[in-house]
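A short worksheet on the structure shown next.
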Amino acid sequence: MSAIFAERALLPEGWARNVRFEISADGVLAEIRPDANADGAERLGGAVLPGMPNLHSHAFQRAMAGLAEVAGNPNDSFWTWRELMYRMVARLSPEQIEVIACQLYIEMLKAGYTAVAEFHYVHHDLDGRSYADPAELSLRISRAASAAGIGLTLLPVLYSHAGFGGQPASEGQRRFINGSEAYLELLQRLRAPLEAAGHSLGLCFHSLRAVTPQQIATVLAAGHDDLPVHIHIAEQQKEVDDCQAWSGRRPLQWLYENVAVDQRWCLVHATHADPAEVAAMARSGAVAGLCLSTEANLGDGIFPATDFLAQGGRLGIGSDSHVSLSVVEELRWLEYGQRLRDRKRNRLYRDDQPMIGRTLYDAALAGGAQALGQPIGSLAVGRRADLLVLDGNDPYLASAEGDALLNRWLFAGGDRQVRDVMVAGRWVVRDGRHAGEERSARAFVQVLGELLD
C-alpha cells in the first residue's frame with residue numbers, strides 16, 4: 001500500500017481539501033480521506049484531477065498528422081484525406097506500428113490522457129494476407145501501451161466491405177479486411193494476452209458501410225456481452241446520403257431500428273444526427289464519441305451537443321487522427337463549436353452546474369469510462385488510481401478555487417500545466433517528463449524517415 005496527499009482534489013462529490021489517497025499494490029484506490037494529515041504520504045504539488053479517458057484513437061495516423069494541409073482540390077474532404085491515409089497504411093511494418101503507437105501514447109499521457117480506446121483496423125500484411133499470428137498487429141498495440149504505461153481498451157475492428165450493401169473492398173483496404181468468423185477468432189485469441197497485460201477488450205464495427213446487417217447480428221450473438229461496442233457513424237453527409245440510398249434510412253435511424261443499442265455502445269462522431277436521432281441516442285444511454293479536433297480538421301461538421309446534453313445524453317472525447325493530443329483543446333472546442341453554431345456563449349452546462357469547465361470535464365470522464373469499459377473516470381474507492389496533477393506554481397491555477405480552476409485551465413491554459421500523471425498507481429509522467437520519451441522519440445524519428453522518404 002502506498003499513500004499520496006493532495007491539498008485539493010476533485011472527488012465525485014466535489015472539491016475536497018487535504019485529501020489522503022491510499023493505493024493498493026495492484027493500483028486501485030483503496031481509501032480516500034479528505035481533511036486528513038500527510039504523515040508518511042507523498043505530497044503532491046498541485047490540484048489533483050481524475051485522468052481523462054481517450055475514447056477514440058487510430059494510432060498509426062499520428063505518423064501523418066499535419067501532412068494533409070496542402071490545398072489543391074476545391075472539394076477536399078474526408079474522402080480525399082482517406083486516400084492519403086491508405087498510402088501510409090500500405091507501407092507500415094509491425095515494428096513501425098509499435099513505435100508509432102508507443103510515441104503516441106507517451107504524448108497522450110503528458111497531456112493528461114490516462115487510458116485509450118484503440119480503434120484498430122490494420123490487421124494484415126502488406127499484401128493483405130493474415131500474419132502467422134492473426135493477432136500480430138493487435139499485440140503490437142498492446143505492447144506499445146504497456147511500454148508507455150497507458151491504460152488500454154483494444155477494439156479490433158470488423159471491416160469487410162467498401163460501401164453499403166456489401167460492396168467489394170478496394171485495394172487500399174486490403175490490410176483491413178476480415179470476415180465474421182475470422183474476426184470472432186481474433187477476439188478469442190486476444191482475450192488472454194490482454195487480460196495478462198492488464199488491458200481490456202471491446203467489440204468494434206468500422207461503420208455501417210463496412211459491415212452487413214448479418215455480420216452485426218452474428219458478432220453480437222457470439223457471447224461477448226461483457227464487452228463495450230464501438231462504431232463510426234454519421235460522420236460525413238455523404239455517408240448519410242449513401243445510407244439513405246441503400247436502406248431508406250439515415251445511419252443512426254437504421255441502427256436504432258435494427259439493433260438493440262444500449263449503454264455498451266459508443267457511437268463515434270454521430271456528427272449528422274437529426275433531432276429524432278439525438279433523442280434516441282440520449283434515451284439509450286449510448287456514449288457519443290466526439291473527436292473535435294479531427295472532425296474540424298476533416299470538415300465533418302458539428303455534433304448537436306447542446307441538445308444532446310440537455311436530454312441527458314452521455315459523451316466523451318477522443319483524439320482520433322491525432323492532429324491534436326490535448327485534453328484542453330478537445331474540451332475547449334466541444335464548447336466553442338456549439339457557440340459558433342448557436343452564436344451564443346456558455347452552451348454546455350447542467351441546471352445544477354453553471355461552470356462550463358466542470359460540466360465538460362465531468363461529462364467526458366463519465367462517458368469515456370463507460371465507453372472504455374474500465375473502472376476509471378473518478379477518484380473513488382475501487383477505481384483504478386488514474387490521476388493527473390496540475391502545476392501548483394502556475395499563477396492562474398494557484399489563484400483559482402474550486403471549479404474556477406477548471407475554467408482557468410480549459411479556457412485559458414494548456415497541456416504545459418499538466419505536471420504529473422499516474423496510471424494504476426504508478427507515476428508515468430513526473431514534472432512534465434516521461435521516462436521513456438527520449439528513447440521513444442529517437443525511434444519515432446527513424447520511422448518517420450523511413451515512411452516519408
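Each Cβ is built from the backbone N, Cα and C atoms, and glycine gets one as well.
Sequence unchanged from the original; the noted substitutions are absent.
The annotation Zn(2+) binding site is assigned in Swiss-Prot to His56, His58, His232, Asp320. A 10 Å cutoff on Cβ-Cβ distances gives Asp320 (mutagenesis position) a total of 28 other Cβ atoms nearby, all chains included.
Residues or ranges marked as N-formimidoyl-L-glutamate binding site in Swiss-Prot (evidence: a large-scale study or a structure entry): Gln61, Arg82, Tyr121, His206, Arg209, Glu235. Residues near Tyr121 (N-formimidoyl-L-glutamate binding site) in space but far in sequence (CB under 8 A, at least 6 apart, same chain), listed by position: His58, Pro156, Val157, Tyr159, Phe176, Cys204, His206.
Record note (Swiss-Prot) on the mutagenesis of Glu235 to Asp or Gln: Reduces catalytic activity by 4 orders of magnitude. In the three-state DSSP assignment, the secondary structure recorded for Glu235 (mutagenesis position) is coil.
Among the sequence features in Swiss-Prot, the mutagenesis site Glu235 to Ala is noted as follows: Reduces catalytic activity by 3 orders of magnitude. A C-beta separation below 8 Å, combined with a sequence spacing of at least six in one chain, links Glu235 (mutagenesis position) to Phe78, Val268, His269, Ala270, Thr271, His272, Glu295, Asp300.
Record note (Swiss-Prot) on the mutagenesis of His269 to Ala or Asn: Reduces catalytic activity by 5 orders of magnitude. Significant decrease in metal content. Cβ neighbour count for His269 (mutagenesis position) (all protein chains, 10 Å cutoff from its Cβ): 27.
Where Swiss-Prot documents His269 to Cys as a mutagenesis experiment, the accompanying text is: Reduces catalytic activity by 5 orders of magnitude. Slight decrease in metal content.
If you look up Swiss-Prot, you'll see His269 (among others) marked as active site, proton acceptor, on the strength of a curator's inference.
Experimental mutagenesis is annotated in Swiss-Prot for Asp320 to Ala or Cys, with the remark: Reduces catalytic activity by over 6 orders of magnitude. Still able to bind a significant amount of zinc.
Sequence annotations record features per position, and here Swiss-Prot assigns active site, proton acceptor to Asp320 (among others) based on a curator's inference.
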Mind giving me a neighbour count for His206 (N-formimidoyl-L-glutamate binding site)? Other Cβ atoms within 10 Å of its Cβ, every protein chain shown. 20
Can you grab the distance from Arg82 (N-formimidoyl-L-glutamate binding site) over to His232 (Zn(2+) binding site)? Cα atoms, rounded to a whole Å. 14
Taking only the CA atoms, the spacing between Arg209 (N-formimidoyl-L-glutamate binding site) and His232 (Zn(2+) binding site), expressed in whole angstrom, is 10
How far apart, in angstrom, are the most distant Cα atoms among the N-formimidoyl-L-glutamate-binding residues Gln61, Arg82, Tyr121, His206, Arg209, Glu235? 21
So of all those binding-site residues, His56, Gln61, His232, which one's Cα sits nearest to Asp320 (mutagenesis position)? His56
Neighbourhood of Gln61 (N-formimidoyl-L-glutamate binding site), C-beta criterion under 8 angstroms, separation at least six: Met85, Met88, Asp320, Ser321, His322
In the structure shown, which of the binding-site residues His56, His58, Arg82, Arg209, His232 has the fewest other Cβ atoms within 10 Å? Arg82
Under DSSP, is Asp320 (mutagenesis position) helix, strand or coil? strand
